[in-house]
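Asks: Pasting a structure here, questions to come.
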Amino acid sequence: MSTRTPSSSSSRLMLTIGLCFLVALMEGLDLQAAGIAAGGIAQAFALDKMQMGWIFSAGILGLLPGALVGGMLADRYGRKRILIGSVALFGLFSLATAIAWDFPSLVFARLMTGVGLGAALPNLIALTSEAAGPRFRGTAVSLMYCGVPIGAALAATLGFAGANLAWQTVFWVGGVVPLILVPLLMRWLPESAVFAGEKQSAPPLRALFAPETATATLLLWLCYFFTLLVVYMLINWLPLLLVEQGFQPSQAAGVMFALQMGAASGTLMLGALMDKLRPVTMSLLIYSGMLASLLALGTVSSFNGMLLAGFVAGLFATGGQSVLYALAPLFYSSQIRATGVGTAVAVGRLGAMSGPLLAGKMLALGTGTVGVMAASAPGILVAGLAVFILMSRRSRIQPCADA
């Protein structure tokens, strides 16, 4: 029986959200860093578009095993312990990115950075959702996840305000700050009360396909894959696409800043609306907004118009992604929650890895920006349908509502 008072529970929740927000902030900065530094990296290492696609995808490839293994280890050894190790890992390899000396070393540094980033996210979600409990879980996860687009906006600010800085600058920031956070997390981050109160064993992956969770697992995987395909294509390729459309690098960084501000706004707005709107309305809002914004990004020619298109793209693309992160913990019990979230994130990372590679291939074939954006439309429609079914069925397929 819990002995925590309401005030102590509230303090624990706020401390957890605050510290996890800071980690999410640095995760967002590092995820955006390669896109912001792309021009400098390509020039410094004389890389073509396909090679840059591999730079982008190496980091995303690392996210996949990181999310899968990080979630499983967290259900066995604790969310806090694995999160701290993850933060140390992506901080160290962000620094390694800044001192890379050739293409292979750069790819390896981005790969290992991705492993750390991937392992961190399911633990951020699990810690926050379990500290909040069922009633405030969606809101708490949305507040925490706001750190990701805000961190990405900070990276864009470095690109916009520091156009004359070395390309390594964003990676120095993305490495030093996480390493400073490590001792703070060790001292102040509470372990999940749900995890601490249970005897843990490594959950088998087949537990995700038990009768009460199989439908949710498959639907989550489907919508994660296609939504993250679009999000990471935008994060990695949009700055270079804008420059090819005739915008200045500083203007491209400004559009990325607008995109991430839209993402932060969408994370809060869509998270708050998740339990208030009908499923069909929510699904139509998110995915029709994504389609419209991609069309605008491929066709708008004015800088002000592109700023607006970037903001709307962030609002619905990353905002929609945050809704998925808030939804996922609802469908799994505490014994398999980090594993369930981690595997969904890992499948999403497959989409995230595919997006930059697909865009690079299409650009190499000469399809241009419009072709890249148009190719994303079928995936958005599939993801929208999966989210609609998932949200419609969640009251029937949610196995439990533990804290």
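Placed from the backbone N, Cα and C atoms, the Cβ positions cover glycine too.
Annotations per Swiss-Prot:
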MUTAGEN   Glu27 to Asp  Slight decrease in 3HPP transport activity
MUTAGEN   Glu27 to Ala  Lack of 3HPP transport activity
MUTAGEN   Asp75 to Ala or Glu  Lack of 3HPP transport activity
MUTAGEN   Ala272 to His  30% increase in 3HPP transport activity
MUTAGEN   Lys276 to Asp  Lack of 3HPP transport activity
Asks: What same-chain residues, at least 6 away in sequence, bring their CB to under 8 Å of the CB of Glu27 (mutagenesis position)?
Replies: Phe90, Leu117, Ala120, Leu121, Leu124, Gly147, Val148, Gly151
Asks: Taking the Cβ of Asp75 (mutagenesis position) as the centre, count every other Cβ atom within 10 Å, in any protein chain shown.
Replies: 28
Asks: Taking just the CA atoms, what is the gap between Asp75 (mutagenesis position) and Ala272 (mutagenesis position) in Å?
Replies: 28
Asks: I need the least crowded one of these mutagenesis positions (Ala272, Lys276), counting other C-beta atoms within 10 angstroms of each C-beta.
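Replies: It is Lys276 that, of the mutagenesis positions Ala272, Lys276, has the fewest other Cβ atoms within 10 Å.
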